[in-house]
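According to Swiss-Prot, the ATP binding site annotation covers L25, G26, I27, G28, S29, F30, G31, R32, V33, K48. Sequence annotations record features per position, and here Swiss-Prot assigns domain 'Protein kinase' to 19-271 based on sequence analysis. According to Swiss-Prot, the domain 'UBA' annotation covers 292-332. Here Swiss-Prot flags 463-511 as domain 'KA1'. Looking at Swiss-Prot, the entry for mutagenesis of K34 to R says: Abolishes sumoylation. When associated with R-63 and R-390. One mutagenesis experiment named in Swiss-Prot is K48 to M, and its note says Abolishes kinase activity. Enhances sensitivity to submergence. K63 to R appears in Swiss-Prot as a published mutagenesis result, with the remark: Abolishes sumoylation. When associated with R-34 and R-390. A mutagenesis experiment is reported in Swiss-Prot for this position, C133 to S, and the note states: Reduced kinase activity and retained redox sensitivity. Per Swiss-Prot, mutagenesis T175 to D is noted as: Enhances tolerance to submergence. Quoting Swiss-Prot on the mutagenesis of T175 to A: Abolishes phosphorylation by GRIK1 or GRIK2 leading to inactivation of the protein. Enhances sensitivity to submergence. Among the mutagenesis results in Swiss-Prot, C177 to S has the note: Retained kinase activity and abolished redox sensitivity. The residue drawn here is the original one. The mutagenesis experiment K390 to R is recorded by Swiss-Prot, whose note states: Abolishes sumoylation. When associated with R-34 and R-63.
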Amino acid sequence: MDGSGTGSRSGVESILPNYKLGRTLGIGSFGRVKIAEHALTGHKVAIKILNRRKIKNMEMEEKVRREIKILRLFMHPHIIRLYEVIETPTDIYLVMEYVNSGELFDYIVEKGRLQEDEARNFFQQIISGVEYCHRNMVVHRDLKPENLLLDSKCNVKIADFGLSNIMRDGHFLKTSCGSPNYAAPEVISGKLYAGPEVDVWSCGVILYALLCGTLPFDDENIPNLFKKIKGGIYTLPSHLSPGARDLIPRMLVVDPMKRVTIPEIRQHPWFQAHLPRYLAVPPPDTVQQAKKIDEEILQEVINMGFDRNHLIESLRNRTQNDGTVTYYLILDNRFRASSGYLGAEFQETMEGTPRMHPAESVASPVSHRLPGLMEYQGVGLRSQYPVERKWALGLQSRAHPREIMTEVLKALQDLNVCWKKIGHYNMKCRWVPNSSADGMLSNSMHDNNYFGDESSIIENEAAVKSPNVVKFEIQLYKTRDDKYLLDLQRVQGPQFLFLDLCAAFLAQLRVL
């Protein structure tokens, strides 16, 4: 027990009656972490106690809420588990998985560069966890050894989702965040990015650190560091195996559109070597996991006094209560203790459901096989590699971007749509049905005007306040096969009006 006062201790224990609190594991900027024991099962947990006032003073409410939202969703052997959230007017209590072997960062500092098999084992676990995030439309954006925790068996647990973002179809992120040494060039440059590819870059930096004991991009001078990252300037030590020397450069490609994807990493010969059975297939999504209930553990929880029907309904609906917390604590600790480390759960999914092809993973923005990957060292993967997609987001064209944008502006003018330029190939738009062109806008359609610094828009206040106003964004981006994709995303307004507008917009275009 720590030295906190009896009054505060009894207060906390009244809020957490199902746990026996132990010592303080650490103290942070807006809270502390205590070890605790779940009363019914005896399993250890870590309880984060976050002070609401400190969170608000540090303007960290959004970061904390984001992490809670994401961790509540996730069930994966290599992502830290959140079992329960208890809120009071003064504090937020997060009951989380307890891991006791520190950070991967400290492990690397202590051991230096790792043997290839050990590094590969860590990397396989990291990629599995990151792939699970992407399948659930979450980009971590701050992957680094400091955010990778180790349990007693040296299994990786991805933590700290405070900087993560939920991905939305057709929407691009532009928030620069994360640690500079691990951040992708497009992130530190403030460019638009779809998400998954920035995690791939960070994983490449982590793999380099595991195998080399140093960082590929490092400089005390931040401008020099950014210059190295933007230029992709680093050296590969001679001790690396041919497989590692092939994979790392594929991950540390400056152009995100040419960077290897998670499905392609999975199929790389170096990654495939000694791949554990439970990591050999993509993990089930959260919906599949909620439907699958372990009958033996269910009965064990029922024997503790919980109602069977209520427990099953709560598990299927992912409802947090004493019964479901008890169930998941037993489930996780049982599989963790087994030699397969959750292998049984993943194997059951593999055998009980159709195998999802790696190409179905979230990839950014359009997934295609990289040329040369299958020819590496003469290894023929045949049907294992991701098949090229038959579909893509948005409207495709091989026309020049300037020509495309000029036609877009002409179509917007014909449809009486207001637009505001955000970047050369990104704009915000507003449309009100049955509004005249004179009342809505006065746009110059000369292409030099669009590619200049001005946004050509003059609006009518009455039109802006219309209940039928439709707001949307237009984004043009380049694909790997030298085509261009034009994507429209509704931001606000009636869905059917937006679809009508899209149909009319498509009919107006001459280059797509």
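Using the three backbone atoms N, Cα and C, a Cβ is placed for every residue, glycine included.
Positions of Swiss-Prot features highlighted on the structure.
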residue : record           : Cβ contacts under 8 Å, 6 or more apart
L25     : ATP binding site : R32, V33, K34, I35, A46
I27     : ATP binding site : V33
S29     : ATP binding site : K54, M58
G31     : ATP binding site : K48, I49, L50, N51, K54, I55, D91
Task: Interface check, the domain 'UBA' (292-332) with the domain 'Protein kinase' (19-271), three or more C-beta pairs under 8 A - done: yes
Open item on the list: Centre the Cβ atoms of L25, G26, I27, G28, S29, F30, G31, R32, V33, K48, go out 8 Å, and tell me which other residues of that chain have a Cβ in range of the ATP site.
Closed with: I49, L50
Task: K34 (mutagenesis position) in three-state DSSP notation - done: strand
Task: For the domain 'KA1' (463-511), the number of residues DSSP places in helix, strand and coil - done: 16 helix, 18 strand, 15 coil
Task: For the domain 'UBA' (292-332), residues assigned helix / strand / coil by DSSP - done: 28 helix, 0 strand, 13 coil
- [ ] Using only the residues recorded as binding ATP (L25, G26, I27, G28, S29, F30, G31, R32, V33, K48), report the maximum Cα-Cα distance in Å, whole number please.
- [x] 14
Open item on the list: Let me make sure I understand the structure: which of the recorded positions listed (V33, C133) has the fewest other Cβ atoms within 10 A of its Cβ?
Closed with: V33
- [ ] Tell me, if you would, which residue among K34, K48, K63 (mutagenesis positions) has the fewest other CB atoms within 10 Å in the structure shown?
- [x] K63
Task: DSSP state at C133 (mutagenesis position), helix/strand/coil - done: helix
Task: Inter-residue C-alpha distance, K63 (mutagenesis position) and C133 (mutagenesis position) (nearest angstrom) - done: 17
